[in-house]
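Handing you a structure now.
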Amino acid sequence: MKIQCNVCEAAEATVLCCADEAALCWACDEKIHAANKLAGKHQRVPLSASASSIPKCDICQEASGFFFCLQDRALLCRKCDVAIHTVNPHVSAHQRFLLTGIKVGLESIDTGPSTKSSPTNDDKTMETKPFVQSIPEPQKMAFDHHHHQQQQEQQEGVIPGTKVNDQTSTKLPLVSSGSTTGSIPQWQIEEIFGLTDFDQSYEYMENNGSSKADTSRRGDSDSSSMMRSAEEDGEDNNNCLGGETSWAVPQIQSPPTASGLNWPKHFHHHSVFVPDITSSTPYTGSSPNQRVGKRRRRF
């Protein structure tokens, strides 16, 4: 791409005058800047990419200038450009151009050491190694002895029961899902497990409809006598109550009539019966079906 000279508008521009803000060819540049000494001091930037000389920064006069600020009309290096155009929002809005022939590349950013490093072999071993808590030697020996004793008890088919004193402990046979397997009476099991506060005849009254063979089988224990006495008392109460505890509404028969209909069979025991007086002849029969003797004819 070629830039046309702003003065003659015919030749190719070779320099850019920062003071005049114009692109000039070699002929126009010599003609304009040779007129007086003041014009000869104008800063001019070559537009040819093959130019080997790079002008210095107008601020520090040490580093090479890469940026041209249109408002300040000065060539600036990177350091001076940042220092000047970051003071306030007004100067940061200045238009700046990159000089011709300057190649721009991405600046490598040093990110520094990574905060999250890859896990080392030591970290991996620490993650995979299980946590083991150190146990004192006496406690460890006691724990091993207790664990070994529990294994032996499980192999023998017994489970530890309640402790009678500090040295000895009772052992109960294993209980299956159905019933107990062993010769220990039921009352001993209830005392061991603290079930003596319950009613001892609860199971017996629950199974009251079973056969008498269960009662004779429970006669071996001391509680069977209490169960039998409770059964006898229950039978006496049933006999006194008539054997039935259901409620019934008493039925009152219809009142008797003069014709003998609806007369009770045992009216002298009936509390509701009121006899009807129909004639002067005294009634001596005990039932309504009894016939009164015929009157004798008088001759």
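Glycine is no exception: its Cβ is also placed from the backbone N, Cα and C atoms.
Below are the features I grabbed from Swiss-Prot:
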BINDING   Cys5, Cys8, Cys28, His33  Zn(2+) 1 binding site
BINDING   Cys57, Cys60, Cys80, His85  Zn(2+) 2 binding site
MUTAGEN   Asp20 to Ala  No effect on the interaction with HY5
MUTAGEN   Asp72 to Ala  Abolishes interaction with HY5
MUTAGEN   Asp81 to Ala  Abolishes interaction with HY5
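For each listed feature, how buried is it and what is near it?
For the recorded site, Cys5 (Zn(2+) 1 binding site), the DSSP three-state label reads coil.
Cys57 (Zn(2+) 2 binding site): 20 other CB atoms within 10 A of its CB, across all protein chains.
Secondary structure at Asp20 (mutagenesis position), as computed by DSSP, is coil.
Listed in sequence order, Ile84, His94 are the same-chain residues six or more apart from Asp72 (mutagenesis position) with CB atoms under 8 A from its CB.
A helical conformation is recorded for Asp81 (mutagenesis position) in the three-state DSSP classification. Non-local contacts of Asp81 (mutagenesis position) by the CB criterion (under 8 A, 6+ apart in sequence, same chain) comprise Phe67, Cys69, Arg96.
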Could you work out which of the binding-site residues (Cys5, Cys8, Cys80) has its C-beta surrounded by the smallest number of other C-beta atoms within 10 A?
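Minimum Cβ neighbour count within 10 Å, taken over the binding-site residues Cys5, Cys8, Cys80, occurs at Cys8.
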Could you round the CA separation between Cys5 (Zn(2+) 1 binding site) and Asp20 (mutagenesis position) to a whole angstrom and send it over?
13
Could you check which of the recorded positions Asp20, Cys57, Cys60, Cys80, His85 is the closest Cα neighbour of His33 (Zn(2+) 1 binding site)?
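Ranked by Cα distance from His33 (Zn(2+) 1 binding site), first place goes to Asp20.
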So what sits near Cys28 (Zn(2+) 1 binding site) in its own chain, CB-to-CB under 8 Å and at least six residues off in sequence?
Cys5, Val7, Cys8, Ala11
Tally every other Cβ atom lying within 10 Å of the Cβ atom of His85 (Zn(2+) 2 binding site).
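If we count other Cβ atoms within 10 Å of His85 (Zn(2+) 2 binding site), we arrive at 19.
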If I restrict to non-local contacts, at least six residues apart, and a C-beta distance under 8 angstroms, what lies near Asp20 (mutagenesis position) in its own chain?
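Asp20 (mutagenesis position) has long-range Cβ partners Ile32, His42.
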